[in-house]
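Sequence annotations record features per position, and here Swiss-Prot assigns NADP(+) binding site to Thr84, Ile85, Thr86, Arg91, Lys268, Gly318, Thr319, Val320, Thr321, Arg322, His323, Asn336 based on similarity to another entry. The D-threo-isocitrate binding site feature in Swiss-Prot is assigned to Thr86, Ser103, Pro104, Asn105, Gly106, Thr107, Ile108, Arg109, Arg118, Arg141. Per Swiss-Prot, the feature Mn(2+) binding site maps to Asp260, Asp283; the stated evidence is experimental evidence. Under its mutagenesis entries, Swiss-Prot includes Tyr148 to Phe with the note: Large decrease in Vmax and insignificant change in KM for isocitrate and NADP. According to Swiss-Prot, the mutagenesis experiment Lys220 to Gln or Tyr carries the annotation: Large decrease in Vmax and insignificant change in KM for isocitrate and NADP.
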Amino acid sequence: ARAAARHYADQRIKVAKPVVEMDGDEMTRIIWQFIKEKLILPHVDVQLKYFDLGLPNRDQTNDQVTIDSALATQKYSVAVKCATITPDEARVEEFKLKKMWKSPNGTIRNILGGTVFREPIICKNIPRLVPGWTKPITIGRHAHGDQYKATDFVVDRAGTFKIVFTPKDGSSAKQWEVYNFPAGGVGMGMYNTDESISGFAHSCFQYAIQKKWPLYMSTKNTILKAYDGRFKDIFQEIFEKHYKTDFDKYKIWYEHRLIDDMVAQVLKSSGGFVWACKNYDGDVQSDILAQGFGSLGLMTSVLVCPDGKTIEAEAAHGTVTRHYREHQKGRPTSTNPIASIFAWTRGLEHRGKLDGNQDLIRFAQTLEKVCVETVESGAMTKDLAGCIHGLSNVKLNEHFLNTSDFLDTIKSNLDRALGRQ
């Protein structure tokens, strides 16, 4: 048995450079552990730079652990992240926190920059609200500025609303009259920067090239001629200068679209493209996409930095608190681990691409295929069975498996696919 174990250890795929691992909270933390111990480490010999982003440890380290994990990601280029709690008042009370810590994803994104791409995992037997979407559609949301950093206010009487720009170089100020209020109303001033728009553009082009999918970018430049026009111009300029050759090589394309045309086109399409959205559009449309594809349990999320080299992969869903409460009472749950598994596979696949490690890429792709084929063979968790039969009609072990049985099924299917049985 020892010889067999040693031979098994020798068979593991060697990974030259480390991967940053960010642990999380509640039900996803429990599933994360299983994925790592049972699906990843038996097959992959990788050095994991471990950071515990579970809420108790964030509180204990005054959130320094989150900052450290982001800096480590800058250093090693690849991170995989478990879902984490973003505390509200109730959580501050529950965990007796020193303060209401900010969203770890926000902190990490502020340090790394980059764009979040949400991509659905498609299983043929899971019905979609938009049945025509047979290929994935990925949204890249520009998570900076616009309405989210705006200054807005209520006007309570007649008066003039002006915007003033005062140049730093001492040249004369410019001002624009926005509106002459005859009575009360509302006003807003917002901004974005060339640097942020350029970083967004690079991330989107890089991601489209990785996927070998066409890229569309949507704005309302007919109405916001200067503001949205700037987005359009920067994207076009960067595309022609840096990416056109690669796009031509892979027979993919980049096009700007008006947001209203784009929304209609997306609904009619069969998928298979990347959609670059401004901040507000991305916020709204990514939820439409998640719903249209059927399940947040089948949605991955990847933060891609403008250098095209640095990424952080995670599931697009939360920590599944409701299931965790059941788990704490000692009851079995049926929690979907697929998006968390894909966080690992996306991270490892990227590590493989950076290191030129074909075996690692093949392993990641095999595990993804095994997940999809397992569901397509009829073995699945309750959320997916509910998509097919309706949640009120599904029965344990007839239509769905509990979490550990489903993970065990994936494990044995993976071992079989890798010829390890």
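Yeah, the Cβs are placed from backbone N, Cα and C, and that goes for glycine too.
Heads up, this one's the original sequence, none of the swaps are in it.
Structural mapping of features recorded in Swiss-Prot.
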| residue | record | contacts (Cβ under 8 Å, 6+ apart) |
| --- | --- | --- |
| Pro104 | D-threo-isocitrate binding site | Met22, Leu53, Arg58, Asp63, Thr66, Thr84, Thr86 |
| Gly106 | D-threo-isocitrate binding site | none |
| Ile108 | D-threo-isocitrate binding site | Thr66, Ser69, Ala70, Thr73, Lys81, Leu303, Glu312 |
| Arg118 | D-threo-isocitrate binding site | Thr138, Ile139, Arg141, Ser286, Leu289, Ala290, Met299, Thr300, Ser301, Ala316 |
| Tyr148 | mutagenesis position | Asn279, Tyr280 |
| Lys268 | NADP(+) binding site | Gly132 |
| Asp283 | Mn(2+) binding site | Arg141 |
| Thr319 | NADP(+) binding site | Gly24, Asp25, Glu26, Met27, Thr28, Arg29, Ala83, Thr84, Ile85 |
| Thr321 | NADP(+) binding site | Glu26, Met27 |
| His323 | NADP(+) binding site | Met27, Thr333, Ser334, Thr335, Thr403 |
Lowest local Cβ density among Thr84, Thr86, which the record lists as binding-site residues, within 10 Å | Thr86
Could you measure between Lys220 (mutagenesis position) and Asp260 (Mn(2+) binding site) for me? Cα positions, answer in whole angstrom.
-> 8
What DSSP gives for Pro104 (D-threo-isocitrate binding site), in three states, is helix
Among the recorded positions Lys220, Asp260, the one whose Cβ has the most other Cβ atoms within 10 Å is Lys220
For Arg118 (D-threo-isocitrate binding site), name the DSSP secondary structure in the helix/strand/coil scheme.
-> strand
Taking every pair from Thr86, Ser103, Pro104, Asn105, Gly106, Thr107, Ile108, Arg109, Arg118, Arg141, which the record gives as binding D-threo-isocitrate, the longest CA to CA distance in angstrom is 20
